[in-house]
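Structure, as structure tokens:
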Amino acid sequence: MKKTIFQQLFLSVCALTVALPCSAQSPETSGKEFTLEQLMPGGKEFYNFYPEYVVGLQWMGDNYVFIEGDDLVFNKANGKSAQTTRFSAADLNALMPEGCKFQTTDAFPSFRTLDAGRGLVVLFTQGGLVGFDMLARKVTYLFDTNEETASLDFSPVGDRVAYVRNHNLYIARGGKLGEGMSRAIAVTIDGTETLVYGQAVHQREFGIEKGTFWSPKGSCLAFYRMDQSMVKPTPIVDYHPLEAESKPLYYPMAGTPSHHVTVGIYHLATGKTVYLQTGEPKEKFLTNLSWSPDENILYVAEVNRAQNECKVNAYDAETGRFVRTLFVETDKHYVEPLHPLTFLPGSNNQFIWQSRRDGWNHLYLYDTTGRLIRQVTKGEWEVTNFAGFDPKGTRLYFESTEASPLERHFYCIDIKGGKTKDLTPESGMHRTQLSPDGSAIIDIFQSPTVPRKVTVTNIGKGSHTLLEAKNPDTGYAMPEIRTGTIMAADGQTPLYYKLTMPLHFDPAKKYPVIVYVYGGPHAQLVTKTWRSSVGGWDIYMAQKGYAVFTVDSRGSANRGAAFEQVIHRRLGQTEMADQMCGVDFLKSQSWVDADRIGVHGWSYGGFMTTNLMLTHGDVFKVGVAGGPVIDWNRYEIMYGERYFDAPQENPEGYDAANLLKRAGDLKGRLMLIHGAIDPVVVWQHSLLFLDACVKARTYPDYYVYPSHEHNVMGPDRVHLYETITRYFTDHL
């Protein structure tokens, strides 16, 4: 087959690709070998080989709480030591009214803190929720729940909970002890399958994780209302009953009508509900809701259907009327607001906004007239988590990639601007929780050689180590893990990779290699975490004599807007070119058997796997594609149109990425795997690809998990990866 001009240019660039100096974790070749039950989440022994962690660790004011054995532990963060108070399940049982005692177990009930100042937690028990005041040592109220109760959202005070049942929204007030449960208030009564309240909307894109939003004092509840009646339903079939049952999934596909979302505000004092007057067009995205501290204004980041414009609008909470547009952000590719406004402590008119307007996600200080006061953080790195403020409200705390795209560190900076200060300088990945008053942090740290270390730090006063996890791999054979960089297909962008070498590696021998790929937005597979972010299956395959290689190609996360947006309107092209540069690097290694290269990925990685098998069948002998996007016309609007635009606007891009049209190009062994009730990449994708292959007289293999959605989770995940392993060992 003749090579196109693009392929010739691509091969020329990759021929120049060299790996920059790499680092390696030394192998431990003696010891036992792992099983999948030990390496895979859901496996019977997985948690025996998972780094130790502190269960339920979270802040309560300047105290932190967690579960240890059968006890709830309550610690005062005061520098280099900890003042500890313990409550056992037995202690709590003694405080409970008759008939509400905890079951006798070795594990303490799960919980969450509610009100930072009052020591209030909610304990999740069978049949209900228990409000417990740790400082007063008493049970304060009870909430009755059942399996139909969903989307629980507690008020800031903690005495009320909003929830969804049968598509309607309710608010319940906890009953006092001895008085039974109070009756719930129905905020809405007309909910149906096509009209839903209080749930996450817009396919959970734009950072949307829930559908209810309490005002700061708990006086009002804002909520989403989603009308799906204009969306053609996709059937999701449950095959377990004697007669299979079909349930509709209202899944708006690219280029088709989208659902209509509005925002309501329920006022508890009057029982009145008003809806924001967001106007026309109705097909837009209402994202990142946030309240003003005085509860008078609700702010909404409104994104147009084309997703190239974001307006931050203010609405009157009493009437729902539009007040003003604070500012507008546009981008020639796409905008993607992910975070609501965060007001400065004690201020009703100044807030922090996160934006990629300069090419990197940074923090900006605004006032409520829409005036930009200043850009607070700046540089060719990404703020990955805005944590909050110091007690005086003069400094910001955040996590970022300033040290390296592979790391996260916790920084502070003066709100007036200036140099950032790294408060967690140890090289690796720091996941932090700032205390509500901004005086202390919980730092959960990992590095390639540190399984997990948990430290509580009073900022400027000292630290207390809560946990230093032991190496869970002790006594087991571990392969060498190499990390480094290669050059992208553009010849100028470094890409990070990880390479798990075969166990008992002999440089004089030849070994097969499996490329594990994702390649799409919002994912980063190579980081400086435990085992250099190498997963359990990589180690399992190394035991069987395979190398496993992963490179984060352009389009993946945390490298800035230009790095990600290069894929816009042409998904699968730039990412594939970069992945092939990774293959070129592998082929340059004397120990790689170039005739035995495989590829595996899931979701976007399933799309990439199938694409690579169809495009480079002369390179990849075997592929396993899980939950693959096959035709982007059949993917949902919010994600698909952001990166592709609408099919009517970019028919060439959709056509180039439509793998149905290339089913006849399949040469190697390809197995597709799909969950039969997948609501993310609907089953239709891989089924239609099979149909196209039948017509083209090509012969993929296929495996279905009837009881699983987009990912195969729980104990069946071990079965999944045994299936994948067998496919590679049989054919590669």
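Cβ from N, Cα, C; glycine included.
Original residues only: the substitutions mentioned are not part of this model.
What Swiss-Prot lists as active site, charge relay system is Ser603 (among others), and the listing cites similarity to another entry. Of all the Cβ atoms in the protein chains shown, 20 others lie within 10 Å of the Cβ of Ser603 (active site, charge relay system).
When secondary structure is read from DSSP and collapsed to three states, Asp678 (active site, charge relay system) falls in the coil class. Summarising the annotation, Swiss-Prot assigns active site, charge relay system to Asp678 (among others) and lists similarity to another entry as the type of evidence.
In this view, His710 (active site, charge relay system) is surrounded by 17 other Cβ atoms within 10 Å of its Cβ, with every protein chain counted. Residues annotated as active site, charge relay system in Swiss-Prot: His710 (among others).
Annotation of the published mutagenesis Glu636 to Ala in Swiss-Prot: Reduced activity; the original residue is retained in the structure shown. The secondary structure of Glu636 (mutagenesis position), as reduced to three states from DSSP, is extended strand.
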> Hey, of Glu636, Asp678, His710, which of those recorded positions are within 10 Å of Ser603 (active site, charge relay system), Cα to Cα?
Replying inline: His710
> From the Cα of Asp678 (active site, charge relay system) across to the Cα of Glu636 (mutagenesis position), what is the distance in angstrom?
Replying inline: 13
> At the level of the C-alpha atoms, what whole-angstrom distance separates His710 (active site, charge relay system) and Asp678 (active site, charge relay system)?
Replying inline: 5
